[in-house]
Amino acid sequence: MAVKRFYKTFHPEHYDLRINVNRKNKTINGTSTITGDVFENPVLINQKFMTIDSVKVDGKNVDFDVIEKDEAIKIKTGVTGKAVIEIAYSAPLTDTMMGIYPSYYELEGKKKQIIGTQFETTFARQAFPCVDEPEAKATFSLALKWDEQDGEVALANMPEVEVDKDGYHHFEETVRMSSYLVAFAFGELQSKTTHTKDGVLIGVYATKAHKPKELDFALDIAKRAIEFYEEFYQTKYPLPQSLQLALPDFSAGAMENWGLVTYREAYLLLDPDNTSLEMKKLVATVITHELAHQWFGDLVTMKWWDNLWLNESFANMMEYLSVDGLEPDWHIWEMFQTSEASSALNRDATDGVQPIQMEINDPADIDSVFDSAIVYAKGSRMLVMVRSLLGDDALRKGLKYYFDHHKFGNATGDDLWDALSTATDLDIGKIMHSWLKQPGYPVVNAFVAEDGHLKLTQKQFFIGEGEDKGRQWQIPLNANFDAPKIMSDKEIDLGSYKVLREEAGHPLRLNVGNNSHFIVEYDKTLHDDILSDVNELDPIDKLQLLQDLRLLAEGKQISYASIVPLLVKFADSKSSLVINALYTTAAKLRQFVEPESNEEKNLKKLYDLLSKDQVARLGWEVKPGESDEDVQIRPYELSASLYAENADSIKAAHQIFTENEDNLEALNADIRPYVLINEVKNFGNAELVDKLIKEYQRTADPSYKVDLRSAVTSTKDLAAIKAIVGDFENADVVKPQDLCDWYRGLLANHYGQQAAWDWIREDWDWLDKTVGGDMEFAKFITVTAGVFHTPERLKEFKEFFEPKINVPLLSREIKMDVKVIESKVNLIEAEKDAVNDAVAKAID
């Protein structure tokens, strides 16, 4: 049943917000004065966890009711048309990382806090009464007061204009925007600023626990990104400022608040002198993602949450397009292939997965659609597909039309397709409808029929059990031979294979560039032809070959055993993209072996075979003038060599640790995680783990923290494992925002798995209370399913999670993840012997 939209009762035009935050008492007091148009009585205004002290309409007190289950204030205005509604309220300041909340950090041994906000999806209503729906755009004037101390500053969407005699900081009126994009923060902060060539103020803010140089990288990327987007979109950035704020506690990765973008520290700050290239790429893409939203999401906003993909999918594509423009030598589209494409293809093959666009009626269901592999990754693949069909000139022309016609308003997916269609003869809406409205993706079977004709068929691809509902897609084939641009039918006949092959002069392949969202199963004739010419393939083609074979093996359409020889063939590649694909596939072989079994010993020998020549070539130390490719290949090879228990690698890593034990943070960031992991696994005890945990608490360097966490959770020491689990609920050690990563690290560790699994089952109520209202909560289920692959764990997983299947935020995830584990259990049972035989043969 559809839930009533509050916007139908009242259209806000302007908010005057007066908010007073007291950190000591953990209270929020304020007034929300809303000017707008009354369309229905009673008027419905959102609130959550508030005490409503009074409501006035046009200066007169009126009757109201607070309806907690609807998160509503029901106001009998007695008027229609223009009205001013003034609501006085109070609310608690909580540690939930939603609404207005404190972030905690240490500086010179003292605990401190800054206050920040997180209002997406429906948490603005915890900060001030409002019509908390994307379509209810309005302007906002903010006056902010707090228990201010010397040296503290306040930030908001717009610049500060004055501090009044009562201590309220006043900010410029915003442009017309949605409530979920309002943001403010205050506390003791350091900053660095610059201006774009058009005069927009760019700033980066962080706590003083960080070294000033950690702000430099973000400042440079943010400035250049704003300039890039203004040119690409042919639409000016409409605000006077773009501030980037790192919050010590933040549930999401980052949030695109207009003019005041908030981030986890790990996704904004880095040491420019000692951060891996991969981490620099990651931080750059997070920043450019959020800044892409300043147009796509903020300037033009989805009309309702069922078009969330319109915000996220486009920003996800633009983060790569912009970074490629800013840093072309990074070859950032390769990262798109290894992260977004891989994530989308894996997730979208499970029966029961959501489509990109799905109907949402109840706000309780909104957070459940934030499936990053679908809304972000698959959605961005759809737009990459559109870009490859249109070309950049037509894309830019269509986007300019879109922004010109919808700026400061709301839009739907159809509005975007209509805009893009003005720049092309293609019916973009018709092509995209099949991809957005239905889940999954096709496998295209390419085969030479008995009559010698090359034929293509499409059907939905599943990993695990799946119900074939006869779905059909409009597939951009991207063929390297004479073939239709779009495959619309279930089956097509392309004519004589012999003629097509002769005309092409090379093996025939589909989805060249891996930009379309489908995989290909070639028959033996076509597959053998491709393998005969495999050395001529470029890195993306090789990645795609391994990717499709891996997925077909996961779907039991081919055997994993048949892929093992190809891993050996690609082992000497000088492409980090190919090496990534190689070890992504090799990692899947681990599920077929029992820990410490003879089969695992053989698998470790295979890893040694795959990595030893590369380790010998690259060594452990980064060489002056080394190529970016070699810098990025080294971590894969060192990790593989350590898994293989290569004695020389273990010795080399131990020596590096010993020589740098007094300053581990200064270790080269490209090798640091592997040095630390090796030490913990092969030479460490509970004492070392305790030392590294203290180091984790001490440092403010986000990437170093990640390395320390990876090392600590890899321990074999049972006493250390017990201590780690004991710290899961100690926010002074493990912040709630980082808890899922700690849990996943220990769960994936054979020695720590039982302790981690026992903890989440025993302390689920605590976990629910701590992070249960957050969109990231379901990740605890996702990562558990990602690790489990045995019948015993499947049984335990179902026993624990299936009773929770009616929780809206968790329901889809639980159902899907049962299928994920079931598919692995069935695959292992069917393939285990063949895979282990293939591994034994490869090392013979």
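Backbone N, Cα and C define each Cβ position, glycine as well.
Substitutions noted, but not modelled.
Quick caveat, the model's predicted, so the values are computed rather than measured.
Sequence-distant neighbours of Phe39 (variant position) (same chain, 6+ apart, CB under 8 A from its CB) are Lys8, Thr9, Phe10, His11, Thr80. Under the three-state DSSP scheme, Phe39 (variant position) falls in the coil class. According to Swiss-Prot, the naturally occurring change Phe39 to Ile is described as follows: In strain: 53/7.
In the three-state DSSP scheme, Leu44 (variant position) is classed as strand. Counting every protein chain shown, the number of other Cβ atoms lying within 10 Å of the Cβ of Leu44 (variant position) is 21. For Leu44 to Phe, Swiss-Prot lists a natural variant annotated as follows: In strain: 53/7.
Taken from Swiss-Prot, the feature substrate binding site covers Glu120, Gly253, Ala254, Met255, Glu256, Asn257, and the record attributes it to similarity to another entry. In sequence order, Thr117, Phe119, Asn157, Leu181, Val182, Ala183 make up the list of same-chain residues 6 or more apart from Asn257 (substrate binding site) whose Cβ falls under 8 Å from its Cβ.
Annotation for His293 (Zn(2+) binding site): spatial neighbours Glu256, Asn311, Ala315, criterion Cβ-Cβ under 8 Å with sequence separation of six or more. The Zn(2+) binding site feature in Swiss-Prot is assigned to His289, His293, Glu312.
Feature annotation from Swiss-Prot assigns active site, proton acceptor to Glu290. For Glu290 (active site, proton acceptor), the same-chain residues 6+ apart in sequence whose C-beta sits under 8 angstroms from its C-beta are Gln244, Ala254, Met255, Glu256, Val261, Tyr263, Ala315.
Annotation of the natural variant Ser342 to Ala in Swiss-Prot: In strain: 53/7; the original residue is retained in the structure shown. On its own chain, Ser342 (variant position) has Gln547, Thr584 as residues at least 6 apart in sequence with a Cβ closer than 8 Å to its own Cβ.
Those residues of the chain, other than Glu120, Gly253, Ala254, Met255, Glu256, Asn257, with a C-beta within 8 angstroms of the mean position of the substrate site C-beta atoms are Gln118, Ala252, Val261, Thr262, Tyr263, Glu290, His293. Under 8 Å, Cβ to Cβ, and six or more positions away along its own chain, Glu120 (substrate binding site) finds Tyr180, Leu181, Ala252, Met255.
The separation of Leu44 (variant position) from His289 (Zn(2+) binding site), Cα to Cα, is 34 Å. Distance noted between the C-alpha atoms of Leu44 (variant position) and Glu312 (Zn(2+) binding site) is 29 Å.
Cβ neighbours within 10 Å of Ala254 (substrate binding site), excluding its own Cβ and spanning all shown chains: 22. Separating the Cα atoms of Gly253 (substrate binding site) and Glu312 (Zn(2+) binding site) is a whole-number distance of 13 Å. Within 8 A of the CB centroid of the Zn(2+) site residues His289, His293, Glu312, the other residues of that chain are Glu256, Glu290, Ala292, Phe296, Gly297, Asn311, Phe314, Ala315, Asn316, Met318, Glu319, Tyr376.
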